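Visitor: Straight out of Swiss-Prot:
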- His802: active site (ACT_SITE)
- Gly57 to Arg: Causes destabilization of the protein and induces the release of cell wall proteins in the culture medium (MUTAGEN)
- His472 to Ala: No effect on introduction of ceramides into the GPI anchor (MUTAGEN)
- Asp693 to Ala: No effect on introduction of ceramides into the GPI anchor (MUTAGEN)
- Asp713 to Ala: Impairs the introduction of ceramides into the GPI anchor (MUTAGEN)
- His770 to Ala: No effect on introduction of ceramides into the GPI anchor (MUTAGEN)
- His802 to Ala: Abrogates the introduction of ceramides into the GPI anchor (MUTAGEN)
- Asp862 to Ala: Impairs the introduction of ceramides into the GPI anchor (MUTAGEN)
- Arg882 to Ala: Abrogates the introduction of ceramides into the GPI anchor (MUTAGEN)
Amino acid sequence: MLIINGKIIPIAHTICAFSAFFAALVTGYSLHFHKIVTNAHYTYPDEWFPSVSATIGDRYPERSIFQILIALTAFPRFLLLLGHYYLNQSKVCFLVGVLRTVSCGGWVYITSTDDHDIHDIFMITYIVLTLPWDIMITRYSSPLTSKNKGLTATIFFGTLFPMIYWYIQHSVQQRAGAYSIYAYFEWSLILLDIAFDAFAYADFKKIDIVLAFNEKPGNTSFFQIRDSSPINYGEEKSSELQKSGEKKVEKEKPVARSATGSYFRFDSFFYLLTNIFNGFLFWSNVTSLLCSIWHFPLWYMGISGYEAAILGYLGPIFLYLPFVSEAFTQYGVLLGGIIAIGAYIVQMPELRLISVAVGTSITVATFVQNLRYITNAETSFSFALTWLLGLVASVILKMGFYTNNPTWVILDERNGGYNKTALVLTVLFGMLSPYVNSINFEGKRNAQAKSASLIGKLFLAVGFGSLLFGIHQLLTDSSTTIYWAWEGYNESHGPLPWPWGALTCTVMLFASLSSVKFMGKPLVPCLLLLISTAVLSARSITQWPKYIFGGLLYAIAMLWLVPSYFSALGQVQNIWVYVLSFSVYIIFVLAHVWVVAYAFVPMGWVLREKIETVLAFSSTFIIIGALTCKNLNIQLVTMGKKFFIYVFFFAVALLSLTARFVYDIRPTGIPQPYHPDSQLITAGIWTIHFGLDNDMWASEDRMINLIKDMELDVVGLLETDTQRITMGNRDLTSKLAHDLNMYADFGPGPNKHTWGCVLLSKFPIVNSTHHLLPSPVGELAPAIHATLQTYNDTLVDVFVFHSGQEEDEEDRRLQSNYMAKLMGNTTRPAILLSYLVVDPGEGNYNTYVSETSGMHDIDPSDDDRWCEYILYRGLRRTGYARVARGTITDTELQVGKFQVLSEQALVEHSDSMYEYGHMSEPEYEDMKFPDKFLGEGERGHFYHVFDEPRYYL
């Protein structure tokens, strides 16, 4: 019989693994230094340190030395897995370890030189699996080693952020030396990973490997691990933490009650107020993160790498780490709020995004930490109601701030943010929260509640993740469901955000208050959800019916289901259930993006233009989860009179705030054109990149200033569909139309799968129709055809149009034919404000400017155009200017001045209106563009290309 102490396993693993990487590095440095530090962009001396991939996989003999030594690591590696399994008895942990080991073999033996994509897939898989592996191993470790492992794991994942940053600097910015700095962090991950497994030494000393013959003749065993009994440090530690937590609560309860009596009960004023704010903070941070992420793929025109910040929603996974759950219980609201809201101080967009991701991660984890311990029925409903009222408060506040949340990091004091006020409130309620919410951790699991099966937990997790997505997609702004129903102006057009956004807020408030009636009774809400989803998915149902029976009914059904979910989740305390919920939420968010961004993402065709499918799946999962909740819910709740008195007070406060905001954002008067004496229409076209400027700040105020300065009567805005999760569910027309005192038509809605277009007009919009142009391959091209009532009741047609991508030639050909026919079908004077992606005088240009369309170019001699074009017909062209964008967006503002003529004047001018001949000064002073943008201009705006405006006879 041979007995070997288990400590030899981590020792052998550490020696073999470290030797493999170290030997390859030394050999590579000695033989091929210049070759292994060379990358796609730079070589020595700009780069001076090799990446792991270049070191282990590019050259002989270091590649062979590495692979031999790493092969020797396999035996102690699998012994390490078996030893951990014996100690913690966790099959899930063992399975993750095996998959992690296989993925390690993938990126080790398939190098980046062999197949770059496969190598990266295995590498990413390995890093992703390292998270649950480190957490579970740390959780199940003895107290002696858990701190060391926890610290090592924390440093490991903290190192990922600067590593990703420097990789982007290398691959996207092509910055010299960036790859060497990236390599430092990459090698640090290797050392930290080896060190983490080395800390198993203390745990493995407690076991022996026994090699012996079996007592039965003829039978032998390869080996067995012998010990008196399995040691489950995780259970011991969990028990200790739970006991210490119970003691802590017991200590705090008398202190709180002696100081404030019953103020800290579930029906107390302070409990309700604090958790309404916490609910508001939750939704503010959750919506802020995705709104910030969107800036990066937008400006990189593709996947940038910063999208990984979406993993911040998986904050609950950190509750597995020792002492983290207790820390978040005490300081989660405070830390999460300060970091996420305070991120506005950070000027660099990349670092601001990381700050928001960290803060949101803590906020989400703190929410989960509270929710998973609430087992009392009354406390559960009180917590659910305050969470809903926090949601309603955020929606009302967004309505009052023109659909921007004033706590978001895309705002500061310069563009309407109230970040400092939010920080003060966060500190106040963050300090109150651990005391007020101590009641959430009281009580035991109700004896009447049924234990959930694994399948039940899965359904509950998937349902809750879908519920979060559904609320975020349609119910985080008062105008989202309105725009799902909007089809343009006509005699019986649908609701507009003002004043009907207030109805959305009121219905959401009603649904929140009445949700107590449906706690544990999901059948009616599920039926309403089924009906409303069908209405929202039906493209034939539009305007008021879609808003009422789709949008409002959906809001009622969703909010009625929340208390049932909260009650059931309180009976299921497993952290993985919540991690799975937010994973499902992330998957649905990506699907929500894929339906529009299919041309820019892998496998985009799968979900192309299928928002209804995404909605249907989410509603189906919500219903299945809700029916599962029914089996887990405890007895009916009975809330006292005092509770409803306080709730009534908060409801009245929210209704009053709604009324105040409706009054504040009312139209300021009847819009009037700037130059009625000359009967001028000053029209512009501008691509505004979804209202986010180059530095990730909301740009509405700066856009308003330029539009005012240029005295635009009509403006077409492109890339405006911000009524999506990733754009913050914002309505750019809300503030623009209000502050500019203009009518607004929000083009094809968020359920039409376009990037959006908007028409703002000083003239009444008599009629407007929305068009989706042929796009068999690329992105959908949106268009608005609006008829404006101008001077002397002369009707003028305005077309706002965004064509497809440069790569999709057939799409653009079909779209040009469609637009030419659409413009040619009307004989009224017309203006096209467009984004055509064509050279002047070439290709599809000759379809837009043709006998079929009847349209003419505002200046055929301007040959420095590709994207934006202004065409016209039946109007007298008097001026044309191109204005630099500043840092608002990536595209200039083009402006044309046109004079509306009487029928007699039209006959007199006839074809002379289209003759070319420009001047440096206008015919009349009233027709002049502002001088402030001559020369260097103001605020980064100046006349460019011609360096001054052009005027025409």
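From the backbone N, Cα and C atoms, a Cβ is placed for every residue, glycine too.
Don't expect the noted substitutions in this model, because it carries the original residues.
Give me the lay of the land around each of these features.
Guide: The 10 Å shell around the Cβ of His802 (mutagenesis position) contains 30 further Cβ atoms across the protein chains shown. His802 (mutagenesis position) falls within a strand segment according to DSSP.
With a 10 A radius on its CB, His472 (mutagenesis position) counts 20 other CB atoms from all the protein chains.
According to DSSP, Asp693 (mutagenesis position) is assigned to coil rather than to any helix or strand.
In this structure, Asp713 (mutagenesis position) belongs to neither helix nor strand by DSSP; it is coil. Shown in sequence order, Pro673, Tyr674, Leu680, Ile681, Thr682, Ala683, Ser761, Lys762, Phe763 are the residues of the chain, 6+ apart in sequence, with a C-beta less than 8 angstroms from the C-beta of Asp713 (mutagenesis position).
Cβ neighbour count for His770 (mutagenesis position) (all protein chains, 10 Å cutoff from its Cβ): 21. Classification of His770 (mutagenesis position) by DSSP places it within a strand.
Counting every protein chain shown, the number of other Cβ atoms lying within 10 Å of the Cβ of Asp862 (mutagenesis position) is 17. Classification of Asp862 (mutagenesis position) by DSSP places it in coil, neither helical nor stranded.
Arg882 (mutagenesis position) carries a strand DSSP state (E or B). Around Arg882 (mutagenesis position), the same-chain residues six or more apart in sequence whose CB sits under 8 Å from its CB are Glu892, Leu893, Gln894, Val895, Tyr943, His944, Val945, Phe946, listed in sequence order.
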Visitor: With Asp693 (mutagenesis position) as the reference Cα, tell me which of the mutagenesis positions His472, His770, His802, Asp862 is the closest one.
Guide: His802
Visitor: What is the Cβ neighbour count of Asp693 (mutagenesis position) at a 10 Å cut-off, with all protein chains included?
Guide: 22
Visitor: Among His472, His802, Asp862, these being the mutagenesis positions, pick the one whose CA is nearest to that of His770 (mutagenesis position).
Guide: His802
Visitor: Expressed to the nearest Å, what is the distance separating His802 (mutagenesis position) and Asp862 (mutagenesis position) at their Cα atoms?
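Guide: Computed Cα spacing between His802 (mutagenesis position) and Asp862 (mutagenesis position) is 20 Å.
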